[in-house]
Amino acid sequence: MGKEKSHINVVVIGHVDSGKSTTTGHLIYKCGGIDKRTIEKFEKEAAELGKGSFKYAWVLDKLKAERERGITIDIALWKFETPKYQVTVIDAPGHRDFIKNMITGTSQADCAILIIAGGVGEFEAGISKDGQTREHALLAFTLGVRQLIVAVNKMDSVKWDESRFQEIVKETSNFIKKVGYNPKTVPFVPISGWNGDNMIEATTNAPWYKGWEKETKAGVVKGKTLLEAIDAIEQPSRPTDKPLRLPLQDVYKIGGIGTVPVGRVETGVIKPGMVVTFAPAGVTTEVKSVEMHHEQLEQGVPGDNVGFNVKNVSVKEIRRGNVCGDAKNDPPKGCASFNATVIVLNHPGQISAGYSPVLDCHTAHIACRFDELLEKNDRRSGKKLEDHPKFLKSGDAALVKFVPSKPMCVEAFSEYPPLGRFAVRDMRQTVAVGVIKSVDKTEKAAKVTKAAQKAAKK
């Protein structure tokens with residue numbers, strides 16, 4: 001095996017019928033983590049049900065069905081490899097909680113793959129005014145996913161017609177430009193997810209197709225297939241050099257060991273012997289040990305899901321939604337209020353000051369009040385349209401002051417991205433998304449454990 005390949009996360013977006021499942025299924029199937037036995041089992045079932053030609057989507061449907069029934073599928077199934085990367089597919093949308101997942105996301109996507117159906121009439125439906133495609137693309141951009149690949153699918157259904165492909169590239173370029181992407185940095189790849197054309201091997205059906213190209217800081221990059229486009233994603237920098245931020249997913253009490261908080265390192269590193277602070281709880285203590293998958297670690301780095309043992313802290317003092325950080329290096333704090341840019345996605349009425357829905361930010365799930373609507377902005381340029389609007393409706397973007405109903409720890413998106421984006425949930429759906437601009441932090445009278453005092457003297 002040699003050196004481990006770098007990990008990247010991609011999110012696959014597009015209209016319901018664009019062929020996302022088939023395309024993703026195909027990649028996972030051909031380059032991926034599904035073992036042969038499982039594939040053979042699925043193929044046999046598919047054939048028995050007369051769904052043989054459907055096998056890629058069928059593979060994905062099986063995985064989805066198992067996931068929806070609450071059987072957690074080995075996440076390896078959602079992985080595939082390119083020459084350079086190990087790629088994890090973050091939740092394919094269509095899933096009801098997709099937007100929430102993408103924001104509170106267990107992982108931030110490094111790149112979005114937008115699948116567009118090339119079929120006659122289909123393309124137009126996917127990109128129409130109310131299209132999901134627009135919402136997903138806007139969301140990806142708003143949440144800081146800056147790299148995009150466009151795959152024009154179902155090219156077989158238009159007989160690999162060059163003029164159709166060019167027309168779609170032109171329309172889609174305009175569309176993504178409005179969202180905020182620069183089309184020159186985006187590869188446009190014609191594919192057939194169904195037949196597997198131009199996914200992994202270059203297609204022979206389109207003599208006119210010379211390949212895709214995109215501009216990067218390092219110059220122009222070229223390729224032919226979708227796999228090559230994924231392999232050409234620019235390596236994201238992982239924020240190990242920032243101060244530690246680790247939102248807690250759970251806190252366990254383990255006999256003979258004590259209190260063990262669990263969560264994903266978002267920025268910085270966590271090591272045994274470190275003195276950490278939990279916010280907004282205001283508890284400071286020493287980390288005794290750090291482990292992942294039942295193995296002791298010398299340090300946990302961004303992306304690692306770790307459990308760590310802390311001294312002199314009871315399970316009652318810290319909880320899910322708290323954030324752990326280095327007590328000596330920009331420790332996390334609670335907040336009295338924060339200002340955020342909010343985009344209203346779908347709210348049936350009007351939102352005015354006083355509205356108090358639940359915000360999902362990292363692992364915290366807390367009701368927050370829209371305290372003041374400060375200004376209404378143009379969604380694309382961010383330019384101010386009016387001061388102190390009376391209300392907001394679907395499609396509006398605004399700067400809003402929020403006041404949490406309970407102590408909460410959040411950060412500015414510019415400093416700690418994973419702790420600076422949130423979903424606004426109401427009526428069992430995501431009504432808005434937000435990006436935090438500034439935070440009014442509070443100092444809480446802190447509890448410093450004996451272990452922390454001892455460690456500080458060392």
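Cβ from N, Cα, C; glycine included.
Modelled residues match the original; the substitutions are not represented.
Among the features that Swiss-Prot reports, GTP binding site is placed at Ser21, Thr22, Asn153, Lys154, Asp156, Ser192, Gly193, Trp194, with the record citing experimental evidence. Look at Swiss-Prot and you will find 5-240 tagged as domain 'tr-type G', backed by sequence analysis. As a published mutagenesis entry, Glu122 to Lys appears in Swiss-Prot alongside the note: Reduces interaction with YEF3. Quoted from Swiss-Prot for the published mutagenesis Asn153 to Thr: Increases KM for GTP to 6.0 mM and reduces translation fidelity. Increases Km for GTP to 10.3 mM and reduces translation fidelity; when associated with E-156. According to Swiss-Prot, the mutagenesis experiment Asp156 to Glu carries this note: Increases KM for GTP to 10.3 mM and reduces translation fidelity; when associated with T-152. For the mutagenesis experiment Asp156 to Asn, the note given by Swiss-Prot reads: Increases KM for GTP to 13.1 mM and reduces translation fidelity. Confers hyperresistance to canavanine. Quoting Swiss-Prot on the mutagenesis of Asp156 to Trp: Increases KM for GTP to 4.2 mM. Preferres XTP over GTP as substrate. Quoted from Swiss-Prot, the note on the mutagenesis of Glu286 to Lys is: In TEF2-1; strongly reduces translation fidelity by increasing the frequency of frameshifting and amino acid misincorporation. In Swiss-Prot, a mutagenesis experiment is listed as Glu317 to Lys, annotated with the note In TEF2-2; strongly reduces translation fidelity by increasing the frequency of frameshifting and amino acid misincorporation.
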Nearest-integer angstrom distance between the alpha carbons (Cα) of Asn153 (mutagenesis position) and Ser192 (GTP binding site):
5
Where the distance is taken from Cα to Cα, which of the mutagenesis positions Glu122, Asp156, Glu286 turns out closest to Thr22 (GTP binding site)?
Asp156
Between Ser192 (GTP binding site) and Glu317 (mutagenesis position), what is the CA-CA distance rounded to a whole number of Å?
54
Round to a whole number and give the Cα-to-Cα distance in Å for the pair Trp194 (GTP binding site) and Asp156 (mutagenesis position).
9
Report the nearest neighbour of Asp156 (mutagenesis position) in space among the recorded positions Glu122, Gly193, Glu286, Glu317, comparing Cα positions.
Gly193
Between Glu122 (mutagenesis position) and Gly193 (GTP binding site): CA-CA distance (Å):
15
Least Cβ-crowded entry, counting other Cβ within 10 Å, from the mutagenesis positions listed as Glu122, Glu286:
Glu122
How far is it from Glu317 (mutagenesis position) to Glu286 (mutagenesis position), counting Cα to Cα, in Å?
15
Give me the Cα-Cα distance between Glu286 (mutagenesis position) and Lys154 (GTP binding site), rounded to a whole Å.
56
Inter-residue C-alpha distance, Glu122 (mutagenesis position) and Lys154 (GTP binding site) (nearest angstrom):
10
Report the member of Thr22, Asn153, Ser192 (the recorded positions) whose C-beta atom has the most other C-beta atoms within 10 angstroms.
Asn153
I'd like the number of other C-beta atoms within 10 A of the C-beta of Asp156 (mutagenesis position), please.
18
Which of the three DSSP-derived classes (helix, strand, coil) applies to Lys154 (GTP binding site)?
coil
Is Glu122 (mutagenesis position) helix, strand or coil when read with DSSP?
helix
